[in-house]
Every structure is written in structure tokens, then in C-alpha cells.
Amino acid sequence: MTTIDTLATCTQQNRDAVYTLLRRYFTANRTLLLQSDLREGLLQTEQDCGQSDMLRAFVFRLQEGIFSSPWAYLALRPEIAKWEFMRIHQEHLIPEKLTISEFLKFKETVVKGEATESVLEVDFGPFNRGFPRLKESRSIGQGVIFLNRKLSSEMFSRIEAGHTSLLHFLGVHAIEGQQLMFSNNSHDIHAVRNQLRQALEMLETLDGTTPWIELAPKMNQLGFAPGWGHNANRVAETMNMLMDILEAPSPSALEEFLACIPMISRLLILSPHGYFGQDNVLGLPDTGGQVVYILDQVRALEKEMHDRLQLQGVQVEPKILIVTRLIPDAGDTTCNQRLEKVSGCTNTWILRVPFRKHNGEIIPHWISRFEIWPHLEIFAGDVEREALAELGGHPDLIIGNYSDGNLVATLLSRRLGVTQCNIAHALEKTKYLHSDIYWQENEDKYHFSCQYTADLLAMNSADFIVTSTYQEIAGTREAEGQYESYQAFSMPDLYRVIHGIDLFDPKFNIVSPGANADIYFPYSDPNRRLHSLIPEIESLIFDDATNLPARGYLQDPDKPLIFTMARLDRIKNITGLVELYAASPRLRSLANLVIVGGKIDPQHSSDHEEQEQIHRMHQLMDEHELDQQVRWLGMRLDKNLAGELYRYIADKRGIFVQPALFEAFGLTIIEAMASGLPTFATRYGGPLEIIQNNRSGFHIDPNQGAATADLIADFFEKNLENPQEWERISQGALDRVASRYTWKLYAERMMTLSRIYGFWKFVSGLEREETDRYLNMFYHLQFRPLANRLAHEI
């Protein structure tokens with residue numbers, strides 16, 4: 001039975017309840033009702049009319065309702081990533097199926113108060129009809145597994161053609177002018193089989209530890225170049241993998257073999273916005289977890305790239321460039337330096353390229369991430385020239401970060417013909433309620449018209465997209481995912497998206513990051529602890545000296561500590577945590593609250609949203625007289641100090657709280673858990689997957705302050721009765737991180753993904769040429785005019 005049939009049957013059987021429910025919605029004096037509003041209306045109706053299981057099941061599938069007499073337009077999500085649209089007349093109660101376009105057009109009319117003129121409809125759907133796609137929602141985010149199975153099955157169903165494609169792919173690889181794998185680039189499968197047999201026979205007679213340099217003369221005579229292995233054992237292992245594929249190909253064997261090919265030695269990573277540096281930047285505007293993520297990421301990737309190249313006998317030092325914006329007015333940061341080596345790496349560098357105006361003038365000051373769109377096209381051209389010079393050639397992979405970095409990655413990938421990977425970190429669209437339909441009201445402040453257009457361009461251009469969690473793509477049974485919100489939406493008078501992204505596209509892959517294991521390790525490891533930092537930490541938390549950028553003094557220092565650390569912005573919701581703490585006498589009696597974030601003086605911030613949150617913090621502390629129970633540190637901590645602070649809080653049997661209204665992933669959560677600190681984190685976003693509730697931490701609803709305060713208070717009271725409760729959650733957190741969230745696992749997966757997508761792009765024509773033409777037109781006719789208009793407004 002379809003959803004519309006369900007509603008029709010429900011109306012026949014429970015006409016009074018359906019009519020009463022619709023009447024309640026229409027009299028709510030709101031045209032747009034959210035999921036929570038629709039469910040609240042149902043609960044009230046059930047009190048009057050009794051409960052209908054069928055009606056309840058229907059309403060609990062609703063995501064949104066638009067009510068303008070006499071019609072109710074409804075958006076339903078019967079399954080993850082699958083949507084239906086319908087309307088029902090408030091008097092006749094006969095449901096009718098709608099197209100996406102009809103639903104969005106009605107929504108626009110209701111919001112604007114008048115019929116909308118014809119606008120551009122954006123539809124990427126037709127371009128992907130012939131492309132392999134997943135069918136089950138549970139498989140979303142496992143794209144490379146599906147793609148490898150699907151395409152290897154098709155490829156090797158034509159054995160000769162498949163073998164030829166594979167050999168052609170192996171024959172084109174070279175690094176710094178050095179030919180790899182095959183020296184003669186033979187496509188004759190029979191000749192290659194003979195070469196492999198002869199090589200393996202020879203290798204059997206040698207000591208397995210014989211290095212490649214001694215093998216090279218004989219291997220060269222047989223047609224083999226470096227890349228098979230660093231010694232005889234590894235060469236034989238790699239050659240046997242290829243022989244197995246030629247004999248009886250399978251997706252797993254192909255993936256294992258491709259992971260051995262030394263095809264990634266130069267990596268370009270893009271992160272334009274904010275203050276990207278290694279010191280004195282965290283907490284500055286638009287500068288937070290993404291910087292930490294990338295710096296930890298490149299350390300792991302460089303090591304993985306180096307180890308793989310060495311294992312395959314390729315004596316080349318890999319190079320990684322992180323490209324960001326050069327800011328001449330950089331304060332006490334290094335963001336005005338063109339080139340900076342990344343500490344802990346051998347050949348990884350931060351390359352800074354300035355934003356320039358059309359006349360070539362360099363822009364000296366920081367620019368909000370919401371206002372950088374006019375500068376990215378010129379920036380991309382400058383980056384292309386400087387990055388190629390630094391790398392000594394084309395990169396093997398381009399990784400974009402956030403909306404701006406992904407757009408620049410799109411421009412560069414198109415020009416250079418290089419595999420493109422996108423990492424969104426956080427898509428703004430799900431952070432701001434109705435930010436698409438009311439985009440015009442937000443335009444002066446956030447310029448979402450540019451950002452959402454850039455997002456559509458980048459996500460449809462990418463060869464593969466990496467996310468930290470499943471929810472980031474497709475949400476949960478209850479709520480839509482970040483990428484899912486781009487499937488269909490409307491920006492009145494601009495364009496209407498009826499198919500923006502396909503969540504079942506195999507480009508989506510979940511690869512979760514970790515915490516730096518050298519910095520964030522268990523509190524119970526005394527030999528690695530930085531004991532010399534303890535006096536400084538105690539001074540930060542307990543000292544009432546006036547020379548610190550702090551407010552509040554903890555009158556009772558023996559209480560356990562509730563700790564939080566984040567930027568001061570509305571979404572991070574630190575003021576929400578302070579408010580729920582202030583409103584709970586029980587929680588205030590059990591624990592003190594320690595906050596690290598933002599500035600104490602709003603005049604020291606240049607970010608308007610941060611300034612608002614600073615004022616709100618002071619207001620809450622004044623109103624609730626919190627100065628003896630809350631310690632607020634308006635400062636940035638270096639990594640070692642932050643790591644030891646987590647462990648010090650754990651020593652005191654405290655907890656970490658992450659109260660964000662939404663969190664795409666949550667690196668601070670991983671850091672806290674890796675330190676053994678019990679963690680309470682928002683249920684909205686990635687933390688719902690990271691934390692196993694009541695096993696490795698706790699989920700909280702930041703919109704339910706009283707319930708959150710009670711949950712935390714219950715935990716502290718249980719610990720007083722049974723200290724083993726704290727130990728149980730602490731150990732659960734450590735186990736969870738070790739099994740799922742480490743940078744070593746991340747780097748291994750990223751390198752495998754890049755090789756597989758590079759291979760399939762080469763052998764099967766995954767260029768999506770038609771889509772690229774459409775995207776090119778969309779960029780020039782839609783994004784560029786929006787960016788130019790913004791340039792004249794700011």
C-alpha cells in the first residue's frame with residue numbers, strides 16, 4: 001500500500017480524527033509546520049479523538065506541512081532518503097499525489113503571498129540515469145564497495161577487454177619521470193602472463209629480503225619497472241595478486257591489488273576561509289575544528305603515502321600542499337607567510353595565496369566565510385599556477401574542504417583533469433531553519449544564494465565525497481541528512497531544485513577521522529602525561545588572578561567539573577549549556593562548570609555572531625549569579641595543554657559536554673573520549689553515531705535543557721553511590737575510539753578510495769561529461785552573477 005493509499009484508507013476509517021487534525025493545523029496561524037509541530041498536533045488530537053495506529057504512522061512520516069486554506073501540502077519521508085509529496089483538501093479529505101515541483105511551487109506562493117513567476121528548475125537526475133547506483137538505504141555511504149563490485153563484474157564479463165584496460169592503466173603510471181610497473185607498456189595479456197610467470201620463477205630462487213635495487217636489472221629485462229615491491233617477497237606478493245585477477249577476477253582481489261599501486265605521491269588540499277595556521281588561530285573567526293582536522297589528516301596521510309611508496313619500492317618522498325588564503329593583516333598568527341612547513345611532517349606544507357580584486361590589488365583583511373564567494377575564481381587561477389610550481393607537476397588527488405574549498409577543488413579538477421574528493425565538514429543549509437525558502441531575508445548577512453549554489457556545483461562535480469558519518473549523508477529515521485536537504489528545495493525568485501543530489505550515488509563514502517593519538521591519550525597513562533602542565537591548568541581553572549582573560553571563580557574547588565570547549569557561536573550553543581546549568585539548582589550543587597571559548601570582552605572580537613554570544617554569556621552569569629560556580633576562559637589553548645586539560649578533568653571525575661544545536665561530526669568529542677572523559681553530546685548530527693548511549697557516553701537534546709540537566713545530575717549522583725559507573729563509561733569511550741576513530745584507519749581508507757576511484761575513472765569513463773556541461777552552464781549563468789552582485793554589495 002502506498003503512502004497516499006494509507007492516508008485515503010485512514011480518512012475513510014477515521015474521518016473525524018483526520019478532519020480534527022487538519023483543522024488544528026489550519027488554526028495554528030502558521031503556514032509552515034515542522035515535524036515537531038505536526039506531531040504535537042497529533043498528540044493533542046489523540047486526546048480528543050482517541051489513537052489511530054494508521055494515522056499515527058502516517059503523521060510520524062511527515063517532515064513538513066504547508067497550510068493555506070483550503071489545501072494542506074505535505075512532505076513525507078516514508079524511508080531514509082526517500083520522499084513523497086501530496087496534498088489534501090480540508091473539507092473533501094481526498095489526498096492527491098504531487099510532483100516535487102508542484103509542492104515547491106505551492107510553498108513559494110505561500111511564503112511570498114503571491115503567485116511566483118516562472119523560475120529556473122535545476123534537475124541533475126537525467127544525467128545519472130545510466131550510471132550505477134545503490135538501491136538500499138543501508139548501503140548509502142559505502143559507494144566504493146558497491147562501485148567496485150558493479151564495475152568489476154561488468155568489466156571482467158568481457159575478459160579480454162577487461163584485462164587490456166587493467167594493463168593499460170598499469171602502464172601509464174610514472175612518478176617524477178620514473179616509469180612504474182611496466183617498462184614496455186605492453187597490452188598483450190598473453191605476453192604479460194609469460195612475463196609474470198618468468199619473474200615469479202626467478203623470485204622463488206632468491207632470498208625474500210633481496211632488495212629491489214638488486215632485482216632491478218633482471219626485472220627490467222622481463223619488462224617490469226619499480227612499483228611491485230621493495231624486496232623479493234613483496235614483489236612476488238604483488239605479482240601473485242595480479243595473476244589471481246587475471247585468472248579469476250573478484251572485487252576484493254582487485255581492491256587489494258589497486259591498494260598496492262604507487263599512484264598517489266602528490267596531494268593538493270584546499271581550505272580557503274578563516275585563519276589557517278598551526279599556532280594562535282583556534283578560536284579566531286571561522287577557525288576551529290576544520291583546521292585541526294586537516295592538520296591531523298595530513299600527518300596521517302603523509303605517513304601512509306610514504307609507507308605505501310616505500311613498501312612498493314618507489315624511492316620518492318610524497319608531498320602534500322594545504323592551500324589556504326594569505327592574510328596580510330594576520331595579527332599574531334603566521335597567516336601572512338606564503339609557505340609554512342607542517343610540524344610533524346617531512347614534506348607537507350601550507351601554501352598561502354592571497355585574495356585579489358579584479359584589478360590585482362591584494363585584500364589585506366580577514367573576510368567572513370559567508371562573503372568570500374566573489375574572490376574564489378581569481379583565487380583558483382592563482383592557486384593553479386602556484387600549486388603546480390610547488391608540486392612540480394599535477395597533483396594526483398585534489399581534496400576540497402567546506403563549501404568554498406570544494407568549489408575551488410571543482411574549478412581546479414576541471415582544469416587539470418585530476419580526481420576530486422569533497423569533504424563538507426558542515427553544510428550550512430541544515431543549520432539555519434528555512435534558510436532556503438527565506439534566503440532573501442538572510443541574504444545581507446549570510447549570502448546563502450552563493451553558498452547553496454556552490455554546494456550544488458561541488459557535490460555534483462566530485463568524483464567521490466567523504467563524510468564522517470552516515471547521518472551527514474542521509475540522516476536518521478527521524479531527521480533528514482545534510483546532503484539529503486539538497487535533494488529538493490526552493491529559493492524563490494532564484495531557482496527551484498527538483499533533483500539536486502542523489503544519495504544513492506556511489507560517490508558517497510563514510511571515512512571517520514580520529515584524534516591525534518600523540519596529544520589525546522588516556523588519563524590513566526602516567527608515563528605519557530605532561531605533569532609539568534598541571535600547575536598551569538590548576539591556575540587556569542581555580543586562580544582568581546586578574547591577569548587572565550577569564551570570568552568567574554570556583555568557590556568550591558572539590559566539586560567535579562563539567563567541561564566544554566568550542567567557538568562562541570549560536571550553533572555551538574555554549575550559552576545554552578550555561579542556561580540549563582543555571583536553571584538547575586540540583587546540578588549546580590553537584591558540579592562546577594568550566595568553559596573554554598571565545599573572548600571575555602566583546603570588543604576583542606571582530607565576528608558579530610560571537611559578539612552576540614559574548615553579551616549573552618555575561619547576561620546569564622549576571623542574572624543567575626554564576627560567578628562562584630562557572631569559570632569562563634576566553635582564550636585559546638595549545639594542543640598539549642588542551643590534551644592535558646581533558647585528562648585533568650578526568651582525574652577529577654568530571655565530564656565533557658558538547659551541547660551544539662547541530663554538529664556534523666565533533667572532533668572535540670573524539671578528543672574527550674580518547675582521553676577517557678565521559679562525554680555528553682548533542683543527538684543532532686554525528687555524535688549520535690559516535691557515542692553509544694549509556695555505553696560510551698550519553699546523547700542529549702540541547703532543546704530540552706531541563707532533561708539534559710537532570711541526565712547529567714543523575715550521572716554525578718550515581719557516581720557518588722558507585723564510582724565504578726564513571727569508570728564504565730570512561731572505558732567504553734576509550735574502546736569506542738580505538739575501534740572506529742583513529743587517523744591510521746582514516747588514512748588507509750582514504751588512500752584506497754583514491755586509487756579505486758582513479759582506476760574506475762580511467763578505465764570506464766566515469767567522467768560524467770554531460771553533467772559537467774550542465775554544471776559549467778550553471779556556474780557561469782547562476783553562480784558567477786550571484787558572486788559578482790555580492791562583490792558590489794560588500
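Cβ atoms here come from the backbone N, Cα and C positions, even for glycine.
None of the substitutions listed is reflected here, since the structure keeps the original residues.
One mutagenesis experiment named in Swiss-Prot is Arg567 to Ala, and its note says 2500-fold decrease in Vmax for UDP-glucose, 2600-fold decrease for ADP-glucose. Its own atom aside, the Cβ of Arg567 (mutagenesis position) has 21 Cβ atoms within 10 angstroms in the protein chains shown.
Within the same chain, residues at least 6 positions away in sequence whose Cβ sits under 8 Å from that of Lys572 (mutagenesis position) are Ala566, Gly597, Pro659, Ala660. For the published mutagenesis Lys572 to Ala, Swiss-Prot gives the following note: 2200-fold decrease in Vmax for UDP-glucose, 2300-fold decrease for ADP-glucose.
Glu663 (mutagenesis position) falls within a strand when secondary structure is assigned with DSSP. The Cβ neighbour count for Glu663 (mutagenesis position), using a 10 Å radius and every protein chain shown, is 28. Where Swiss-Prot documents Glu663 to Ala as a mutagenesis experiment, the accompanying text is: 430-fold decrease in Vmax for UDP-glucose, 185-fold decrease for ADP-glucose.
You'll find the Cα of Arg567 (mutagenesis position) roughly 12 Å from the Cα of Glu663 (mutagenesis position).
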